[in-house]
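Enquirer: Sharing the features that Swiss-Prot gives for it:
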type    : residues                     : note
BINDING : D61, N63, T65, K67, E72      : Ca(2+) 1 binding site
BINDING : D250, N252, T254, K256, E261 : Ca(2+) 4 binding site
DOMAIN  : 167-202                      : domain 'EF-hand 3'
DOMAIN  : 356-391                      : domain 'EF-hand 6'
VARIANT : C39 to R                     : In strain: M110
VARIANT : I80 to P                     : In strain: M110
VARIANT : E85 to G                     : In strain: M110
Amino acid sequence: MGCSASKDTTNSKDGAASKGGKDGKTTADRKVAWERIRCAIPRDKDAESKSRRIELFKRFDTNGTGKLSFREVLDGCYSILKLDEFTTHLPDIVQRAFDKAKDLGNKVKGVGEEDLVEFLEFRLMLCYIYDIFELTVMFDTMDKDGSLLLELQEFKEALPKWKEWGVDITDATTVFNEIDTNGSGVVTFDEFSCWAVTKKLQVCGDPDGEGAAKTTADRKVAWERIRCAIPRDKDAESKSRRIELFKQFDTNGTGKLGFREVLDGCYSILKLDEFTTHLPDIVQRAFDKAKDLGNKVKGVGEEDLVEFLEFRLMLCYIYDIFELTVMFDTMDKDGSLLLELQEFKEALKKWKEWGVDITDATTVFNEIDTNGSGVVTFDEFSCWAVTKKLQVCGDPDGEENGANEGN
C-alpha cells in the first residue's frame, strides 16, 4: 500500500461497482461471510470457547511442537477457518496479528527473537485477527474504488457510518488530515487502523467488552457461591466439611491427593469452573504452594502430594488466587492477561474498594512491573497485591501456618 499512489476516480469506481466489489464479492456476500467468521473465531473466555480454542490449536499445530509458526497459522486460517471467504488480503491480516501476539509474548517472557506463537498467545492472536478483520470492514466500506487508499471525498461520504462506529465527526477535513500522518493526501489502511484503535471504534476483538454487565453479574453470582463452597475457616463445622471434602477428592483412597485428584475435585465437586476458564492454572499454583510448605515443615524433599494437614492451606490459597483473579480481570479489559498503564489508571476507583488509595498511578504501576516490560503480568500483580494485603484473605485467620490442621 504505497502512500504516493494516485487514484483514477473516474474509471476505478465504475469498474469496482460493476463487479460488486474489489474482490468480486457483493456487500451481501461479505455480510454473510463476516457473520460466519464472527462465529468461527473462538475469542471468548467462557469454557466452551476455551475448549474450541484448545482443539483449534491442536489442528493448527501440524508439527506437534506445541508452538505455531506463521506458516501453520496461515494454513489453518485458510483450510480450517476458511477466512479467505471474506478477503483477498488474508496473508497480510494474519501476518499483522501473528507478529503482534508473538512480539507481546516474547516481551513478557523476556525472549528475544522467537518467531512462534504458543497457546498462551493464541487467543490474543485470534482477537487481533478479528480486530483487523473488523477494521478491514470499516476501511472497505469507505474505499469505494478498491484502491486500498482513502481520499478525502470518500471519507466525507462515509460520515453517516462514523456515527454507527462511535465517532461523531464535525470537521471531516481536519480529522482526515490527522489520520494522514505522512501528509500524502490519501489515507492508507495502516494509518487508518492506527487511528481507529486509539478511537476504539467498536473494534472489540476481545468480546468481553460486549455484554459486560451480564458477564459481571454472572461472575458475582458464581463468586458468592464459591465463597460459600470453600470451607476455609477453623470452626468445627468448616473442619467437618473439610474432612468430608477431602474424602470426596481422595478417589484413590490413599489419604494423599495428587494434582489430578485436586483438579478433578475442583471441577466435579466444587464446580469452580463456573467462575473462570483458568482453573487448572489456579489449582496448580495453590497445590504447589501448599505442597511445598508441607514438604518444608515435614522435612520431605520432593513429595508431589497434598495430605489432609495441608488441605486447608491449599483451599485458602485457591480462594486467595480466585480473589486476585477477580481483581485482575476487573482491570484487564481486553482479556490479554496483561495490564497496561491505561487499564490500571481506569481502575483507580476500584483500588479504594480494595483497600489501597493510589495517588501516583504511574509510579505504582512501574513498581508492580518488576521486569520493566511496560505491562503487568498476573504473577507480578499477585506478588505485589499480597504485600499490600488487598483484602485477599484466603486464610481468614491471617496465618500461614495452616499446615497444622490440629487447631
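Heads up, the Cβ atoms here are built off N, Cα and C, so glycines get one too.
Neighbours and distances for these, please.
Expert: Its Cβ taken as reference, T65 (Ca(2+) 1 binding site) is surrounded by 11 other Cβ atoms within 10 Å in the chains shown.
A C-beta separation below 8 Å, combined with a sequence spacing of at least six in one chain, links K256 (Ca(2+) 4 binding site) to D250, L305, V306, E307.
Averaged across the domain 'EF-hand 6' (356-391), pLDDT in this predicted model comes to 79.
Under 8 Å, Cβ to Cβ, and six or more positions away along its own chain, C39 (variant position) finds no residue.
Under DSSP, I80 (variant position) is assigned to coil, being neither helix nor strand in the three-state scheme.
DSSP assigns E85 (variant position) to a helix in the three-state reduction.
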Enquirer: Please identify, among the recorded positions E85, N252, T254, E261, the one with the smallest Cα-Cα distance to E72 (Ca(2+) 1 binding site).
Expert: E85
Enquirer: Can you see whether DSSP assigns E261 (Ca(2+) 4 binding site) to helix, strand or coil?
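Expert: Reduced to three states, the DSSP call for E261 (Ca(2+) 4 binding site) is helix.
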Enquirer: What residues, ordered by sequence, lie under 8 A Cβ-to-Cβ from N63 (Ca(2+) 1 binding site) and sit at least six positions away in the same chain?
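Expert: Non-local contacts for N63 (Ca(2+) 1 binding site): S69, E72.
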Enquirer: So if I measure Cβ to Cβ from E85 (variant position) and keep only same-chain residues at least 6 apart in sequence, which ones fall under 8 Å?
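Expert: Sequence-distant Cβ neighbours: A33, R36, I37.
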Enquirer: Report, as a single number, how many Cβ atoms besides its own are within 10 Å of the Cβ of K67 (Ca(2+) 1 binding site).
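Expert: By my count, 15.
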